[in-house]
Structures are given as structure tokens and as C-alpha cells.
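One structure below.
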Amino acid sequence: MEYRLKAYYREGEKPSALRRAGKLPGLMYNRHLNRKVYVDLVEFDKVFRQASIHHVIVLELPDGQSLPTLVRQVNLDKRRRRPEHVDFFVLSDEPVEMYVPLRFVGTPAGVRAGGVLQEIHRDILVKVSPRNIPEFIEVDVSGLEIGDSLHASDLKLPPGVELAVSPEETIAAVVPPEDVEKLAEEAAAEVAEPEVIKKGKEEEEE
């Protein structure tokens, strides 16, 4: 699935002035391209809430170009917690590393026996050609008993998709009920914010 967003070239506009006007400064880049752009902040919010880092966002530019991209980084204002800069990675025919959502299906046998399913990862880092990007990867957990775990190597990847993480990475597990509280405390101690979201300004006020 892909989403579309109007983007405009930046021709000397200062980032601070663009933000005051309700625009979001950004950069679109790859190995062969590096160009400053901006998008409407409200429209970006709408699109990014749906696309996130998992789906292609096609930037529609004023010169008629439509460039497929992935959001690589969003810088947030520390105080207001709203985007103030975005990096778009422009896709080509070369394979790219990206996170693809995992869709868990089935009821584990261990859950029927009183255990609890822990979905440790909701997405997985893969290497894939832009033309083969899957909308999601289905994960069948119905065979998991209490104490069982499912690893990245167990995933049934679509054609053209390769793992970009260790095959031993744990994706899901069925645990006894008494272990749930301990796992919840450990999860709360970890950084909950996605790696793509960064706090603070990184672009100079030109």
C-alpha cells in the first residue's frame, strides 16, 4: 500500500518561517539525490498516522515528479511534541532495509491451556526491493505451547524478502500467567518511542 503527499522544493525559505506558516521542513535523499523540501504539517500528520515507517509515501512535486519514499526520521519539538523536520528516503530499484508489520493469526494452544501470548515484536526489519514490499507478514502462532517461542527464522517470508535481523531474534512467546507481570515491568523499562522518532532540532536555522 502506498500513500501520496504533496511536497514542495525549498528555495531559501528558513525552517523557522516554514514552521510558523504550518509547514514541515524536510529532506529527500538517497545515494544520488539530496534536496530540501517541505510539506504541509497537517497533511503530513494525516498520512504518517496511516503510513508510519511501514508504507511507501509518494511525494508529488511541483515539477510533475512523483517520487516513492519511506520516512526515515522525524524530529520532534521537545516541548510541543510535534514534528519539526522529516527525512524522506527516495526509493530506487535497489533493495532497501525497512520495517514490515507482523500480523499474528491463530490462537496458541498454550493460551487455551492458560498461558499468555507475548507479541515481542510488532514489525520486523527486512531487506526488500521496493517493488516487492509486502503490506504485512503473517505469523501463525496457533502451534505455540506454554514455554514455546517463535523466532525470526520461523517466519514465512514472501518472495523477494530477506531477514535483516538475526534469525534467532524472538518474535513471540507463550508464557505462564505468573510471568506476565515480570515481562510487563521489563518492557516498561525499555525505550517505548520508535527509533524513527527523534527529539530536538537537528537542522540549522538558515
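Keep in mind that glycine also has a Cβ here, set from the backbone N, Cα and C atoms.
What Swiss-Prot notes for the published mutagenesis of Lys14 to Ala is this: No effect on 5S rRNA/N-terminal bL25 complex formation. Note on Lys14 (mutagenesis position): other Cβ atoms within 10 Å of its Cβ, all shown chains, come to 13.
Classification of Ser16 (mutagenesis position) by DSSP places it within a helix. For the mutagenesis result Ser16 to Ala, the note given in Swiss-Prot is No effect on 5S rRNA/N-terminal bL25 complex formation.
Experimental mutagenesis at this site is recorded by Swiss-Prot as Tyr29 to Phe, Arg or Ser, annotated: No 5S rRNA/N-terminal bL25 complex formed. Non-local contacts of Tyr29 (mutagenesis position) by the CB criterion (under 8 A, 6+ apart in sequence, same chain) comprise Arg35, Asp87, Phe88, Phe89, Val90.
One entry in Swiss-Prot concerns the mutagenesis experiment His85 to Ala, Asn or Thr. Its note says: Destabilizes formation of the 5S rRNA/N-terminal bL25 complex. DSSP gives His85 (mutagenesis position) a strand state.
Under the heading of mutagenesis, Swiss-Prot lists Asp87 to Glu and annotates it as follows: Strongly destabilizes formation of the 5S rRNA/N-terminal bL25 complex.
While the structure shown retains the original residue, Swiss-Prot records the mutagenesis experiment Asp87 to Asn or Ser with this note: No 5S rRNA/N-terminal bL25 complex formed.
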His85 (mutagenesis position) and Ser16 (mutagenesis position), distance between Cα atoms, whole Å: 11
Residue, out of the mutagenesis positions Ser16, His85, whose Cβ gathers the largest set of other Cβ atoms within 10 Å: His85
Asp87 (mutagenesis position), number of other Cβ atoms within 10 Å: 19
Integer Cα-Cα distance in angstrom, Lys14 (mutagenesis position) to His85 (mutagenesis position): 12
